[in-house]
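What Swiss-Prot says about this one:
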type    : residues             : note
MUTAGEN : S206 to L            : Reduced activity
MUTAGEN : L207 to Y or F       : No change in activity
MUTAGEN : R210 to K, I, V or E : Completely defective
MUTAGEN : N214 to H            : Completely defective
MUTAGEN : N214 to V            : Reduced activity
MUTAGEN : A217 to H            : Reduced activity
MUTAGEN : A217 to R            : Completely defective
Amino acid sequence: MASENMTPQDYIGHHLNNLQLDLRTFSLVDPQNPPATFWTINIDSMFFSVVLGLLFLVLFRSVAKKATSGVPGKFQTAIELVIGFVNGSVKDMYHGKSKLIAPLALTIFVWVFLMNLMDLLPIDLLPYIAEHVLGLPALRVVPSADVNVTLSMALGVFILILFYSIKMKGIGGFTKELTLQPFNHWAFIPVNLILEGVSLLSKPVSLGLRLFGNMYAGELIFILIAGLLPWWSQWILNVPWAIFHILIITLQAFIFMVLTIVYLSMASEEH
């Protein structure tokens, strides 16, 4: 455990606290006494999300600038494989015409993968540095284990769904889709509106909560192993779970990307 003075419950609770900023006073929030207000943001989630997004841009830009027509290096080959895989997925699932979808899918896949990958760092490494070197009261390093991050990304996808629906069908067509399906009669407009509204709103909610739930559970298992077992025996469970978690990390990034493509493809269909 990170501290001999902590009980397992204290240790687990400490690692589930975000570093928060109170926007009313622009001061850090005490995790032991959080204010009952909406005006707080998880600045650790924002920081790592932005840093990992910039890392993605820098890595891919550097590879693009150094790309050659000859024999590529190992890193360039890996990047090209990822790009080819994402591009193939877009061609298979998106049947409209848009230059935005493939770059969007690539960004989502790599960005979510990098955020998920933070879960494989030693559970106490960055929080220990933050507490003892920087004097921060709390730190969580997995942005995708924060429901605010995953729902914010899902909200961005939802806005694109609305944009493509209105762009391809027009305001009138989009309105008819909400009010005259599945029952094509004016008397069923209220029922149709409820059914289609729930169906539409469930897309971003399920998209965000699915990623959050899987990553939060994975993070919690690492914390439980570190908090409840002696340090010399943690590797017995940590190593197998970390190996299995690599699959979860990749799969969740892939699922988020695929559902985004599918939802945008459905929105782009002309009726």
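Each Cβ is built from the backbone N, Cα and C atoms, and glycine gets one as well.
Substitutions noted, but not modelled.
Its Cβ placed at the centre, A217 (mutagenesis position) has 11 other Cβ atoms within 10 Å. Comparing R210 (mutagenesis position) with A217 (mutagenesis position), their Cα atoms are 11 Å apart once rounded.
In sequence order, T150, M153, A154, V157, F256, L259, T260, Y263 are the residues of the chain that are 6 or more apart from L207 (mutagenesis position) and have a CB within less than 8 Å of its CB. A distance of 12 Å separates the Cα atom of N214 (mutagenesis position) from that of S206 (mutagenesis position). S206 (mutagenesis position) sits 16 Å from A217 (mutagenesis position), taking the Cα positions as reference. Fewest other C-beta atoms within 10 angstroms, among the mutagenesis positions S206, N214, are seen around S206. When Cβ atoms from all protein chains are considered, those within 10 Å of R210 (mutagenesis position) total 16, not counting its own.
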